[in-house]
Amino acid sequence: MISYPFFSLSPPGLVPPPMAVPPVEMYSGSFWNRMRKPLPLRTQVIRFTVVFVIVSFILAVALQITHERMPDPKVTKPLPDLGFELLTKISFLSVVTDVLIAFLSLLSFFTLWKLYLLHRHCVGSGEPELPCNIPGVSRFFLSVWLCKENCRIELRNIHTIAWIRFITSYALLLLFRSLVIVMTSMPTPVDKCQDPPKIENPVKNVILTVLTAGGGSIHCGDLMVSGHTVILTLHLMFHWIYGAMVHWSFRPVVTVVAIFSYYCIVASRSHYTDDVLVAIYLTIATFIAVGHNADGAPWQLQLFIRWLPCCGANSREVTEDSQPVMVAFKSEAVDELRERDDSAGLSGEVSTNEV
């Protein structure tokens, strides 16, 4: 008999050989199935946050390499850019961009807190209380906000899942940006980088980059995939999905702020227009690809944190938010005993075991 591989077409009536096993069945109960088993959400929160810190240091080193490799501004002029030609240069708008990013960051943390309150409300924990009751403050910060028109997602653990989605998307984008800015060095259009300062202490500069998110360190030439645009678009996507569940106004407010911030980035000559456009596209695509899942991050991303020997367990146990469930099994033997007792006129009761 001629044997055919399981992926080929065999003649009618030909019995497939023993090796013709679908891939899913072939790996049933194997190592890969164990790897697909989701980690506890709390473990993912801690470990992905640790991964984000590690990626931040990788980006800080990449920024330093890019600074040293940047073309000499006195020799190489900035590239032609249509956005620069259409928009008048306003240098101080770079500060406005930083202020708007800080505003969106605070709004995102506020939204995350409100999502946590929605989770507590879903599991029946109620609203937290302050030691001293301040009517206006307590109602604003501790009350549950829910926009029913935009609430199509399960509320249990929604704050945890939203944070995992945000931090994993951000880590992936920063890691990709670290690679891109090192690969190709472009002439900078930024005013402060036309006479770039010398980095005297590289280690100190790396630490300052991580601690201040780049605001207190020296770095020039990191152009492709704008970091400002990445975080702005992440806030936009976060509020487009989760902010709308808290209050209807979050979507339009954040959208207007993000669009104006994009304008500020190009008008202040902080980045080329392509840097902004590519960052917008990549951030939206990454946030959608990571997705919202009750198991947290996609299992492929969880593979990168399973090997960590600390920061949470690898197996799921009974969570603090789980509700106890009692299951009663009806025994035929007990029913027979009850029938005998009834027929004999006995009034005793037969106790059953609860499982």
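Cβ coordinates are placed from backbone N, Cα and C, and glycine is handled just like the others.
Given the structure is predicted, the values throughout are model-derived calculations rather than measurements.
Sequence annotations record features per position, and here Swiss-Prot assigns active site to H228 (among others) based on similarity to another entry. In the three-state DSSP scheme, H228 (active site) falls into the helix class. Note on H228 (active site): other Cβ atoms within 10 Å of its Cβ, all shown chains, come to 22.
Among the mutagenesis experiments that Swiss-Prot reports, S270 to F is described with the note: Dramatically reduced IPC synthesis. The Cβ of S270 (mutagenesis position) has S94, T97, V190, S226, H228 as same-chain neighbours under 8 Å, each 6 or more residues away in sequence.
As annotated by Swiss-Prot, active site applies to H271 (among others), with the evidence given as similarity to another entry. Taken residue by residue with DSSP, H271 (active site) is part of neither helix nor strand, so it is coil. Every protein chain considered, the tally of other Cβ atoms within 10 Å of the Cβ of H271 (active site) stands at 28.
Within the same chain, residues at least six positions away from D275 (active site) with a Cβ under 8 Å of its Cβ are L223, M224, V225, S226, T229. According to Swiss-Prot, the feature active site maps to D275 (among others), an assignment based on similarity to another entry.
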